[in-house]
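> Quick one: this structure, given as structure tokens, is what I'll be asking you about.
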Amino acid sequence: MTSEVIEDEKQFYSKAKTYWKQIPPTVDGMLGGYGHISSIDINSSRKFLQRFLREGPNKTGTSCALDCGAGIGRITKRLLLPLFREVDMVDITEDFLVQAKTYLGEEGKRVRNYFCCGLQDFTPEPDSYDVIWIQWVIGHLTDQHLAEFLRRCKGSLRPNGIIVIKDNMAQEGVILDDVDSSVCRDLDVVRRIICSAGLSLLAEERQENLPDEIYHVYSFALR
């Protein structure tokens, strides 16, 4: 549990905000120096997501997606805009969202909203999104705030909509990264939080072909 590794919740959030403010608004910056894995990540995410967009009568719609912890829009540009009519982005770092407007280019016109907000304080509009994509950002929320955020996301899904979490998984327990002020949870902890948010796990998949030295990365589809 995050309560065991986070001594001061307020400082946990403020330190992360300060950390991201000094990160360059580039793909390499978004990926902590691992910009070269971006295509591997996006291609796997596309396959994972398309199984829900292609299903029969219960298939997920393609009207609007929400990119959480969007940064400069790496995922919006390469995964979401090609598949959805419109996308909203939310990130705590204003400079990233400003840079996104340049980075996204012409297709960026289909980004409806750029929300500058931490996810612990963000409430997505009810009944608005077919897909809510939450990647490499859940570690910046406490367990309680993550469960509460997922509940709010559940309420903002359109019929047959899904939430996707894609993130690092620890081998065991919860590990604090003091540099960027985030935590890495193991699979059981993440599944428990998902369950406590009243969500069902539709699919779970481990990302392949990543460098050996980084955490295992898993995707979860939820509803």
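Heads up, the Cβ atoms here are built off N, Cα and C, so glycines get one too.
Pulled the feature table from Swiss-Prot, pasting it below:
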MUTAGEN   Y19 to A  Reduced methyltransferase activity with CENPA
MUTAGEN   W20 to A, M or Y  Nearly abolishes methyltransferase activity with CENPA
BINDING   G69, R74, D91, I92, T93, L119, Q120, Q135  S-adenosyl-L-methionine binding site
MUTAGEN   W136 to L  Strongly reduces methyltransferase activity with CENPA
MUTAGEN   D167 to A  Does not affect methyltransferase activity
MUTAGEN   D177 to K  Induces a strong decrease in methyltransferase activity
MUTAGEN   D177 to A  Induces a slight decrease in methyltransferase activity
MUTAGEN   D177 to N  Strongly reduces methyltransferase activity with CENPA
MUTAGEN   D180 to A  Induces a decrease in methyltransferase activity
MUTAGEN   D180 to K  Induces a strong decrease in methyltransferase activity
MUTAGEN   D180 to N  Reduced methyltransferase activity with CENPA
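Give me the lay of the land around each of these features.
Residues within less than 8 Å, Cβ to Cβ, of Y19 (mutagenesis position) and separated from it by at least 6 positions along the same chain comprise V179, D180, S181.
Sequence-distant neighbours of W20 (mutagenesis position) (same chain, 6+ residues apart, CB-CB distance under 8 A): I92, T93, F96, D180.
In three-state terms derived from DSSP, T93 (S-adenosyl-L-methionine binding site) belongs to neither a helical nor a strand segment and is classed as coil.
Residue density at W136 (mutagenesis position): 21 other Cβ atoms are found within 10 A of its Cβ, drawing on all protein chains shown.
Around D167 (mutagenesis position), the C-beta neighbours below 8 angstroms that are at least 6 residues distant in the chain are I134, Q135, W136, V137, I138, G139, V190, V217, Y218.
D177 (mutagenesis position) carries a strand DSSP state (E or B).
For D177 (mutagenesis position), the same-chain residues 6+ apart in sequence whose C-beta sits under 8 angstroms from its C-beta are G139, V183, C184.
There are 14 other CB atoms within 10 A of the CB of D180 (mutagenesis position), with all protein chains counted.
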> In sequence order, which residues at least six apart in the same chain have a CB under 8 Å from the CB of D91 (S-adenosyl-L-methionine binding site)?
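When sequence neighbours closer than 6 are ignored, D91 (S-adenosyl-L-methionine binding site) has G69, A70, G71, L97, F115, C116, C117 within Cβ distance under 8 Å.
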> Between the binding-site residues T93, Q120, Q135, where is the Cβ count within 10 Å the lowest?
Q120
